[in-house]
Amino acid sequence: MTRQMILAVGQQGPIARAETREQVVGRLLDMLTNAASRGVNFIVFPELALTTFFPRWHFTDEAELDSFYETEMPGPVVRPLFETAAELGIGFNLGYAELVVEGGVKRRFNTSILVDKSGKIVGKYRKIHLPGHKEYEAYRPFQHLEKRYFEPGDLGFPVYDVDAAKMGMFICNDRRWPETWRVMGLKGAEIICGGYNTPTHNPPVPQHDHLTSFHHLLSMQAGSYQNGAWSAAAGKVGMEEGCMLLGHSCIVAPTGEIVALTTTLEDEVITAAVDLDRCRELREHIFNFKAHRQPQHYGLIAEF
């Protein structure tokens, strides 16, 4: 007997710096409601889905920087998203900037959560592979200061039971690293999902700009195929505060085939019928980890 569900990606168009959280949550609610009307069981939203991508600026005012972070989840503004999800019986994945205070010290993470169909948070992930730089670089048309505004995640790559599926998360740059996928594949993840804010221009290597979409989809397709898992990636896309962000949010099958792909640079919901048992098909007959892996030869991967 197959285990079927409808999976969705809720791509966001650009978020202006002046746009309020209330406005952004309203847009997310529209997509959540749209997805539920189409029979969706779970929807994936982007990285840092509640604000503009603030690491493109160099802030010297700590209070201004802190305004982009969430100190509780859900807070009063975001709570309607959870309540509506529970009313509609639909789960979701949401990315946001997390600020916690431990021992009087502020800690900042690029975070993602899994919420089940009852509106309960059942999983959390903090971005591990932080791209960009730590200090201001004058030559750039925009900054990419994730290494300044976040510390690397400290939760590993957990896999959670979310309603009927085993799910894991990545955030943006994580999708480019095979270790991200393999750890969750070894843990039995059936759906690996996450969000991204990917500029189409990379100032250090502009000769790669024409490959931005290719590398994004290559990472998603290879990760899904080599680990026998469904995957879903939700982008924040379009011209956001002078920076063009990549579209092509997608859903990928365990075979590596793209089964749904966005076609716009604005808020858009795409869906796919997902048979979770197809993961077993790949893991038994092609990537059978127990039968074929030789981990005694892989030590170098964890040493450097």
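Any Cβ shown, glycine's included, is placed from N, Cα and C.
Although substitutions are noted, the structure shown does not include any of them.
If you look up Swiss-Prot, you'll see E47 (among others) marked as active site, on the strength of a curator's inference. In the three-state DSSP assignment, the secondary structure recorded for E47 (active site) is coil. Counting every protein chain shown, the number of other Cβ atoms lying within 10 Å of the Cβ of E47 (active site) is 28.
Feature annotation from Swiss-Prot assigns active site to K127 (among others). On its own chain, K127 (active site) has E47, F109, N110, T111, S112, E146, F150, P152, G153, I171, C172, N173, D174 as residues at least 6 apart in sequence with a Cβ closer than 8 Å to its own Cβ. Under the DSSP three-state reduction, K127 (active site) is assigned to coil, being neither helix nor strand.
The number of other CB atoms found within 10 A of the CB of C172 (active site), across every protein chain shown, is 27. DSSP assigns C172 (active site) to a helix in the three-state reduction. Annotated active site per Swiss-Prot: C172 (among others), in sequence order.
For 5-276, the entry in Swiss-Prot reads domain 'CN hydrolase'.
Quoted from Swiss-Prot, the note on the mutagenesis of H129 to A, N or R is: No activity. With a cut-off of 8 Å between CB atoms and residues at least 6 apart in sequence, the same chain places P152, N173, D174, R176, W177, T180 near H129 (mutagenesis position), listed in sequence order.
Under its mutagenesis entries, Swiss-Prot includes H144 to A with the note: 5% activity of wild-type. The number of other Cβ atoms within 10 Å of the Cβ belonging to H144 (mutagenesis position), over all protein chains shown, comes to 21.
Long-range Cβ contacts of H215 (mutagenesis position) within its own chain (separation 6+, distance under 8 Å): R176, H208. Experimental mutagenesis at this site is recorded by Swiss-Prot as H215 to A, annotated: 17% activity of wild-type.
Within the model, the domain 'CN hydrolase' (5-276) carries an average pLDDT of 99.
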